[in-house]
Structure formats: structure tokens, C-alpha cells
Amino acid sequence: MGKKSRVKTQKSGTGATATVSPKEILNLTSELLQKCSSPAPGPGKEWEEYVQIRTLVEKIRKKQKGLSVTFDGKREDYFPDLMKWASENGASVEGFEMVNFKEEGFGLRATRDIKAEELFLWVPRKLLMTVESAKNSVLGPLYSQDRILQAMGNIALAFHLLCERASPNSFWQPYIQTLPSEYDTPLYFEEDEVRYLQSTQAIHDVFSQYKNTARQYAYFYKVIQTHPHANKLPLKDSFTYEDYRWAVSSVMTRQNQIPTEDGSRVTLALIPLWDMCNHTNGLITTGYNLEDDRCECVALQDFRAGEQIYIFYGTRSNAEFVIHSGFFFDNNSHDRVKIKLGVSKSDRLYAMKAEVLARAGIPTSSVFALHFTEPPISAQLLAFLRVFCMTEEELKEHLLGDSAIDRIFTLGNSEFPVSWDNEVKLWTFLEDRASLLLKTYKTTIEEDKSVLKNHDLSVRAKMAIKLRLGEKEILEKAVKSAAVNREYYRQQMEEKAPLPKYEESNLGLLESSVGDSRLPLVLRNLEEEAGVQDALNIREAISKAKATENGLVNGENSIPNGTRSENESLNQESKRAVEDAKGSSSDSTAGVKE
């Protein structure tokens, strides 16, 4: 969105002439592809691998300097052309203007009073860059032959963007010319800036994003140079790493899912004008109207003339914002830290615990989240920890007898403990685990706060330090919360307080004709609030009834900018890992839906 550009926007119109030969770059990219396709490094070796990959990438960037396609002037010089183009093609352009909000970057400012829930912005399909428009473009022949482009719409969209940027007469030039020339995603971080993220929970995703992007570039460089269907692509003679990083970041920070024209499925899209809106806390207020075939956005709240118009991107953590959007949101009520937990197969009760978890729809090993808000754990994590800490007798109670299914229903409900002893154990475990994670950081909370007072820090360095500080603060709160809960349940146990009795009327159950197939609503989607679908995530802005009528892609946890659930992310990454093992042509865009 507008916030992504804090740097000078280079513009010129054509690529410069470089002396480096395609064969020389081909040799370097082959080396890069081999390095990026090697097995994952062992514990403690990720940084070393990152530096090695980065060294190769920088060598390629240096040799390609001057080859990239750029434009003349500043980004904002093209805003009038964008508004004119949008207006001529049926988009709304009244009631707002594009303005530089300094720290937040460019955004939309109201030029009149706008009421909450008022429809103020709409963008018809013809203005959107989509996977479908990519298929029908000069990229089409290569798309029809390359299985990576076919399988990963985000990569297809990135190449679509590159091809159109290199085509002076492209229909989308008025839009493309207003995109930032650089972003603040970790793909653009200097090595010293990435170093600030060492020991954080987010660093693994940063490494993965960088490695996957480098691997994709190396693979596609060879495709562009050797595939017969790539001969007519306008980027054939100037496909640089810098170009690919830019395209990937443009897509990563902006893409969303919209319905196809017949409404039968979804497709990825870039949405001009709308993608200038910056983020604030709130609710999803963007939808897709199939009847009018356009993206629509209603006001999140009342906006007076002269105020910035915000939208809600969704329930993203700050790690997701930094890695995928290139900014840190200071007042993020949805911030959280990933925590990997699993039942050891060496546990003598493993089989029983695995069965109880399976009945609750929870895997024996997964990535959960510790939340900034109270309570620090979700119903899914509570259920997992309860099973993790169960005795053999408690496990039997959840597996055998007429009341077993009822006990499964209560696993994620804090009002119905398995036992006081079980609660003491799980909160003790969580306290210890969060404490151990805190000790892995190389700096303290106080030291981070002190460093942030240094005005010489770059914007990206500040983001990195804020991110690691935020992680520590969440972990510290989790430790304190766990300690309070531990003592409360210990007191209940010492006083031999009676356990609350479960009654079916206490919980909402999913309707089903087969009793044993019912699952408690609270456990149905693992860590549902930890992330959301990679979709245009559009909640009905006015009413659910109208949403159904208009054919909007809805979802309470859906958000703009291509976020997805942690479970979905893990599943997709697993599939990608399998594909990567098959050969160099299997590649992915980590975090660039993503």
C-alpha cells in the first residue's frame, strides 16, 4: 500500500546497456539455483546459508547494474494520469486524493466528509491485473508451458507485471508508473539490518523468503533465456534480480483474491487506487460485487475532509506485516508470536494423546501462537496443552465411555478444566517454555528500547528492532499470565474446589446427523485467529444479505493483501518442499502469495 515506498522512485523508460553477457549470468544463476536447492541447513546454520546465498545474489546484482527498466520522474508525478485512467475506465475518483503522509508514506485523503459504511471507492475488473489477464497477455504462451507459472498465480502475476512494465503501450502503464520503485520488505534489507532479527521467531520466515525468491529468480532466468516461448517477452534481454525482487514485492504487498467472472472460483489480482489505502485496526470493509463486476470499499468509520482514509488489512501479526507488507504497526491488537509445540513420539502415552488430539481435530505437532492480548493462548492451544499434560487416567476418560465425546467438546473451553492438576501443569509448562524462548534473544527489552532512541537508525533497522522487541514483550506477558494462572489453579487444587460440571447446553456444537462426527466449534480450525485465508478477504460491508446477493468473497477472518492461515501456510510450504525435492523446476514464492 502507500506505506511501502519511503525511498526515491527511479523512473526512466528503458533499460541501460550492460556489458555482462547472458551466459555469464546464466552460470551464476545456475550456481545460485544449486545453492538454494540444497537441503535445509542444520540448527544454527541458517545464517551462514543466508550469507552465502546473499553473496551470490549481490554478485549478480552488481553485474546487472543498469539493466533494469525504470521510469522518469517521481512516483507522485504520475498520480494525475492514474486518476484520469481510472475515471475513464469506470472507477470512482471523487471524494479522495493521493497524498504523502510522511512516515506512513502515500495514502488516500478525504476531500469531503465520508460517513461510516458509505461506498466511496469502486474499481471495475477491467482495471485489475489478474492471473486471467496474464494468460491473455504476451506471457500467455510461456504460461501455457510452464507448470510453475500455472501452479503459482503469484509468480504469474509478478511476471505479468514485469512484462507490462517493459511495454510502453501497456494498458496498465498509468497504474504501474505509480508503484514504488523499492519496498521495505526484508528482501530489501541490508545484511546488517537483517542481523537485528537474529534469534527472533520471525527470522526463519525472513530466511525462507529470501532463499525462495533467489531460487525462483535463478530458475526463471534460465527459462527466459532458453525457452522458445520466452523469445517475444519484452523482458527477455533485461530480466534482472532487481526486477524480480521488485515484482515479487509489488505482488506480495498488494495482491488479493477476487472471484472469476463467473463466480465459480477465485483468482489473484492487483487493485489500482484501492491499494493506496493504509492500515488501521477495525473490520474488513472491502468486497467484490459480481453483479456490477467490481471491487467495492465502504468507509471503515467516519472520515472528515482532510483526514486519511484507512482500511483494515486483517488480523496480521507484526511479523507478517514486516515480512509481507514492509511496515510495522505500532498499535497492533492482533500481534502474536509463533510457538512450535509437539508431542514427542518417545512419550509412552503418545498413542493415546495423538488419538485424543485427532478427535479434537488437532495435529500432534503444529505451530501455535502466543497473543498480545489476554488470554495469551487460543482455545486450540489450550486444548493441545491440556492433552499434552494429561495423565494416563485422564486420557482414558477422553477416549472411553459415554462421556468421552462430551469431554472432547470441552477441551478448548477455559471454564471446564480437565483437572486442577492438569491446569497447573499446562500453565507451568507454558511459563517455562516462554521463559526459555525469552532467553534465546541476544538483547533485553530495555536494551532494545534504548537502541530505538538512536535517531541514526535506518527505517528498516527500526522495523527489525521493533519486531524483536514486540516478540519479547508478548513472551514476557505470556510468562506473567501463565504464572498468575498457575498460582490460581494451584490454590483451587489445594482447596479441593469442585470442578465445574459440563452441560451440553453450555457449548455450541456443530449440527451433524452422526453424533461421533461432531466437533466443537471452538476446535474446528486450528489457530484460526493466527492467520487468515489468502484472499481478497472481503467481509460484506453493508450486510450479509447483500454480500450473498452481490457474490462477494467473504470471511470474518479474511483480510486484504494475501494473508493466509498458519495451517494453510504450513501445508503449502510442505507441498513446496516436496516439489523442491523433485527438481529445480519446482519453486515457490515464500510469503508472496503470498
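One is the number of the first residue shown, and numbering goes on along the chain from there.
Here the Cβ of each residue, glycine as well, is placed from N, Cα and C on the backbone.
Original residues throughout; no substitutions modelled.
The S-adenosyl-L-methionine binding site annotation in Swiss-Prot covers Arg75, Glu104, Gly105, Phe106, Arg254, Asp275, Met276, Cys277, Asn278, His279, Ser325, Gly326, Phe327, and the record cites experimental evidence as its basis.
Summarising the annotation, Swiss-Prot assigns domain 'SET' to 94-314.
Of all the Cβ atoms in the protein chains shown, 25 others lie within 10 Å of the Cβ of Arg215 (mutagenesis position). Arg215 (mutagenesis position) falls within a helix when secondary structure is assigned with DSSP. Arg215 to Ala appears in Swiss-Prot as a published mutagenesis result, with the remark: Decreased binding to actin and decreased protein-histidine N-methyltransferase activity.
When secondary structure is read from DSSP and collapsed to three states, Asn256 (mutagenesis position) falls in the strand class. One entry in Swiss-Prot concerns the mutagenesis experiment Asn256 to Phe. Its note says: Shows protein-lysine methyltransferase activity toward an actin mutant with a Lys instead of a His target residue; when associated with A-274.
Taken residue by residue with DSSP, Trp274 (mutagenesis position) is part of a helix. For the mutagenesis experiment Trp274 to Ala, the note given by Swiss-Prot reads: Shows protein-lysine methyltransferase activity toward an actin mutant with a Lys instead of a His target residue; when associated with F-256.
The mutagenesis experiment Tyr313 to Ala is recorded by Swiss-Prot, whose note states: Abolished protein-histidine N-methyltransferase activity. The Cβ of Tyr313 (mutagenesis position) has 27 neighbouring Cβ atoms from other residues within 10 Å, across all protein chains displayed. Taken residue by residue with DSSP, Tyr313 (mutagenesis position) is part of neither helix nor strand, so it is coil.
The note that Swiss-Prot attaches to the published mutagenesis Tyr313 to Phe is: Strongly decreased binding to actin and decreased protein-histidine N-methyltransferase activity.
Quoted from Swiss-Prot, the note on the mutagenesis of Arg316 to Ala is: Decreased binding to actin and decreased protein-histidine N-methyltransferase activity.
Over the domain 'SET' (94-314) the predicted model carries a mean pLDDT of 95. Under the DSSP three-state reduction, Gly105 (S-adenosyl-L-methionine binding site) is assigned to coil, being neither helix nor strand.
Neighbour counts were taken as the number of other C-beta atoms within 10 angstroms of each residue's C-beta; across the recorded positions Asn256, Asn278, the minimum falls on Asn278. In this structure, the CA atom of Tyr313 (mutagenesis position) is 23 Å away from the CA atom of Arg75 (S-adenosyl-L-methionine binding site). Around Arg75 (S-adenosyl-L-methionine binding site), taking its Cβ as the centre, 22 other Cβ atoms fall within 10 Å, counting all chains. The distance from the Cα of Phe327 (S-adenosyl-L-methionine binding site) to the Cα of Arg316 (mutagenesis position) comes to 12 Å.
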